[in-house]
Each structure stands twice: as C-alpha cells, then as structure tokens.
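Chemist: For reference, the structure I am asking about is given below.
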Amino acid sequence: MATQISTRGSQCTIGQEEYSLYSSLSEDELVQMAIEQSLADKTRGPTTAEATASACTNRQPAHFYPWTRSTAPPESSPARAPMGLFQGVMQKYSSSLFKTSQLAPADPLIKAIKDGDEEALKTMIKEGKNLAEPNKEGWLPLHEAAYYGQVGCLKVLQRAYPGTIDQRTLQEETAVYLATCRGHLDCLLSLLQAGAEPDISNKSRETPLYKACERKNAEAVKILVQHNADTNHRCNRGWTALHESVSRNDLEVMQILVSGGAKVESKNAYGITPLFVAAQSGQLEALRFLAKYGADINTQASDNASALYEACKNEHEEVVEFLLSQGADANKTNKDGLLPLHIASKKGNYRIVQMLLPVTSRTRIRRSGVSPLHLAAERNHDEVLEALLSARFDVNTPLAPERARLYEDRRSSALYFAVVNNNVYATELLLQHGADPNRDVISPLLVAIRHGCLRTMQLLLDHGANIDAYIATHPTAFPATIMFAMKCLSLLKFLMDLGCDGEPCFSCLYGNGPHPPAPQPSSRFNDAPAADKEPSVVQFCEFVSAPEVSRWAGPIIDVLLDYVGNVQLCSRLKEHIDSFEDWAVIKEKAEPPRPLAHLCRLRVRKAIGKYRIKLLDTLPLPGRLIRYLKYENTQ
C-alpha cells in the first residue's frame, strides 16, 4: 500500500507506481531501466518520492521554486519512502548496489514549522525547549519559518526570541534574505515591521533587494525599498540591484529602484554601467528607460569597449539603431584599437555595417592598423565585403606590422585572406576593385597553387600576379611557383604555359662538379630561418633531391625542358635521371642543340613577355602556329 502523507486541506500520495506499465518488460529490460533510473536520481538529488513529499508538506505548487540559485534549508532526515519498482528490481539482482539505510524520523520542530502548527511551537517554548539554538548549518527555527512561508510560526518565534531576527546562517543568510528568495511577502513584511535589517548580505554580498530583482519580484522590491533598503549596494562582482533588473528587462522594478535613489551610472567591477548591460544583452526597453533618466550613451567599460561596440558585437540591430539615434559615438575604440565597424564587419552583420558606415571616421580606421575589409574577408562575409567596397574603402590597405605578426605567414592584404579561405567570389571582387596581388610577403598566387584552385590562379594572373614569385624568408634559386607545383605535373605545365621562367632551374652553382650532401628537408625547407643566420639559397637540384619529391624528378625535369633552350644538366640532376632507365630519353632531350622550332618559340614568347602571353591569340599568325606557341601542340 502506498504511503499517505496528509496536510491541512490537501492530501498527496507518494511512492505509488503504476506497475502495469512494466508488466510486458523482461527482467533484463527492467534491470536496465533500474540502472538508468538510479543514475538519474543520483544526478537529480532527492528521489521523486522525497520531492513530492516535500512539496505536499509545504503546500506549494510544483512551479513555485524555479530559481536555480535559491537557498535550500538543511534537510533533516526524512521518513523512509517506500521502495519503488526500480529499487526493488536492483535490490533483487544486486544487493551490493543498493543498501537502503534506516533513516531517522523527521524532527518534530521542523515538522511543526512546515505544517504551520503554531500551538506546537508555543508548547515547546513553554516546556523550556531552546528554539534559538542553530543547527549544524547555522539555521534557526526562525530561518525555517521564513523559508517555508509560515508567517504565524514566524511571529511566534519573533516574539519569543526578538534578538535572533537578524541572525545569519553559516552562509550569512538572514530570515529576510530567505523570505525574499522564496517570495514569501507576508513573512518579509512581518520581519521588516519587526525591525529586521534589510541590507544584510550573504557570502556573495547579495542583499535581499538584489535577490528580489533577480527573481523579478516587484512587490518584494517595493516592500524593501519602502523599508529603506540600500538601492546602490554592490555584490562581490560590483553589480547593483539596478544592474540585475536591467539584465532582465524588468521595467517595473527599474522604476521602483530609480525612484528609490538607485544611481543609473553605477559601475561594477569591470566598469560596466546598467546602460552598458542593456546594450550588451539587447534589452531595448531597458535602454530607452535609462536613456530617459540621463544615463551616458557613450559609457565605456574598463577595456574601453563602448555600449555601441558591445551591441554591434552581439548583433543587436535595434539597440545599435537606437544608440546611434541618441548620438552614440561610433569612433570610440576598445583596448585593441577596434571600432564598432570592425566588430560588425567581423560578425558579418550587413544591416549594422550599413548603419555605421556614414558615422565612422576613415582616419580612425587607418589608425587602428586593420581595415574592416580584412575582417570581412577573413570570415567570408561577402555581402559585407561588397558594402565596404561600395563605400570606397581602400582595397590595398595593409595590416599594421604588429597585427601582421600575429599570423605566421605575415599576411597583410584583404586579398590574401580571401585566397587563403579559397573564396573565389571574394577574390574576384577584390581584384575587380583594384587589389594588388603582389603586396604580401608570400604571394597569394602561391597560396592558390597550394590549394590547387585553377580559377583563383587564373584570376590572380589576369590581374598582374607575378608568376615568378619568390619567398623572401625561404630563398630559392628558382621561382617558388615551380616549387609549389612540383607534385602536380598538370599544374606545373599550366603555370609554364602562362610564362613561368624555368631557366633558373638549370643554373646550378656546382654544375658538373660534386654536390654537397643534401640537408634534411625539415631543416631546410619547412623551418623558419634562424634570426642570427642568413638563410642559404636552395638550388633546384637540391630541392628535387628531397625524398618526397625525388621520385618525380624525371617527369618534372621533362616538363621544364619544354620551356627552356640549351641548358646544361648538373651532375645531381643526371644522377636522378640515370637512376631510372625509362628516364634516359629525358637526358637525350636535354642534349644541345635543341630543335630550331623550339628555340624560335621560346624567342617569340620572350619577346611578347610573360604578362602578355594571354594575348597570343590576337597575333596575326596562322592558327597552327598560335597553337604551337601556346604549347597546345608540342609535336
């Protein structure tokens, strides 16, 4: 039979389970469900039966106590609830998992307070029982009465022990604090009328007024303010009650606080005012209220971030619009020198960017060392990129050196960001607006080659990218474009067709003489050069000797020979060719003199120039000759 717990005016049942729901389950399934239930109960805390019993005894609805940080009283040992189905199953199969201990009966004093039994309390007092003695958690019966909302019991204890009205628990919580947290207004009013201090805070320096604002309890706030609660008290984070009510957009509570003397310009430990909180959290109505009462629209936190900056950062469009309409300064920078337009571009909010463009100083942007174009391109915000370019932002503005150093490749242009992201549309957009593809330490063309994106390569070359790009920090005797394309012969041929210079690949310092041992690739090609040592120039033959490239040495040399005249293979290259008998034809191909037609083709292409190779089709020559010049027919 289920255990019944009766209270005045209501009756609740606990421990009663619908066993028919589980009649169709096998024993294994029941065991599995029991394990899951036990884990859930352990995570949740008290059992369902205990929670139900508590709710019935308190005569409170299930939704009464929704707050995550509310103070809970120390639980006296409750009566043992009957064993449910899951516990029974688990005890049957594993007595070692569940050892149900006999719990002590409930404390009569606590039971009397929970039940609101004033006569029982009076009887205990008459019998000489000391009801002003705290338990191990520092709780008095007065605290229990305030927590459970038993105003009759509270008054009995107040009259019997008036000196305990402001006594604190070990968590430094007073009866006023507990009554406020639980929303028991009659208890709160009774305590304040009896002379309780309204401003005693807990260990976190949170006062009853602060907790009332946290719970959005306007009546409790009104009662506390009427009894002279300090409206400007700060918690350990420096927050006031007004900060808390603003964060919850509670206009009614805000009005009570401001009318009660709350300062609209009070700052927390980080220099944040209530208006800053409203802008940061997107509370437009609270923002309007504070502006009406004279709060500073241009308030800044300790890191110099303005309210407008935070609103842009969190993409609160209506808040940004309101702040700008009230004259907010869009040219205040944070500690990193960034403006609201920077963060809006980084977030990719087109509407906010459009609002900020007319009111943002280009001089301030230049001083910041980073253009909004960089941030939009870095995050692939193409729509914002279009808006900035339409507003005539300089597409070639470089990152400041101190900002470029934050990137390992020392990138500086918005174009580089677009190419790194493999964003073909943004790359084309920037190039159409005049982006210079040759401004970065590492050419964007090399990045495009590494990605293998022919469309991006073609765009960069069409807009003047140097096809013979080198890397200053890792010097080579031959173009880095060839080095990056070596592992893909079709890509290498594509670049050579467009005019890449292959001659330096065969200009070896050692010629037919002995070559020094090749250094390890990890120390030569991948590591950054030492600061106190000038990096040595890597020869082509040295690079193709790397283990990851050497197996392709023959085909690579074969492709390059189609784009050079009479050259001399060094001893190292000959060694590679001789290492595989099928490559013997490559050695024969390199022997001078090269065919006259081939030499003439090279002479014509050189006269045209690598930047005009794409104009070969316009020459007044036979189609067959044009194809030969373009290497479309190499026979």
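The backbone N, Cα and C atoms fix where each Cβ goes, glycine too.
What Swiss-Prot shows for this protein is this:
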DOMAIN    26-45  domain 'UIM'
MUTAGEN   Ser38 to Ala  Abolishes monoubiquitination
MUTAGEN   Ser371 to Asp  Phosphomimetic mutant. No effect on isoform 2 FLNA degradation. No effect on assembly into ubiquitin-protein ligase complex
MUTAGEN   Ser371 to Ala  Abolishes phosphorylation. Abolishes degradation of FLNA. No effect on assembly into ubiquitin-protein ligase complex
DOMAIN    586-635  domain 'SOCS box'
MUTAGEN   Leu596 to Pro  No interaction with Elongin BC complex
MUTAGEN   Cys600 to Pro  No interaction with Elongin BC complex
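Neighbours and distances for these, please.
Modeler: Predicted-model confidence for the domain 'UIM' (26-45) is 61, expressed as mean pLDDT.
Sequence-distant neighbours of Ser371 (mutagenesis position) (same chain, 6+ apart, CB under 8 A from its CB) are Ile365, Phe393, Asp394, Thr397, Ala414.
Secondary structure at Ser371 (mutagenesis position), taken from DSSP and collapsed to helix, strand or coil, is coil.
Helix, strand and coil counts from DSSP across the domain 'SOCS box' (586-635) read 34 helix, 0 strand, 16 coil.
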Chemist: Which ones in the same chain are close to Cys600 (mutagenesis position), with CB under 8 Å and 6+ residues apart in sequence?
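Modeler: The list for Cys600 (mutagenesis position) is empty, so the answer is none.
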Chemist: Around the Cβ of Leu596 (mutagenesis position), how many other Cβ atoms lie within 10 Å? Please give the count over every shown protein chain.
Modeler: 8
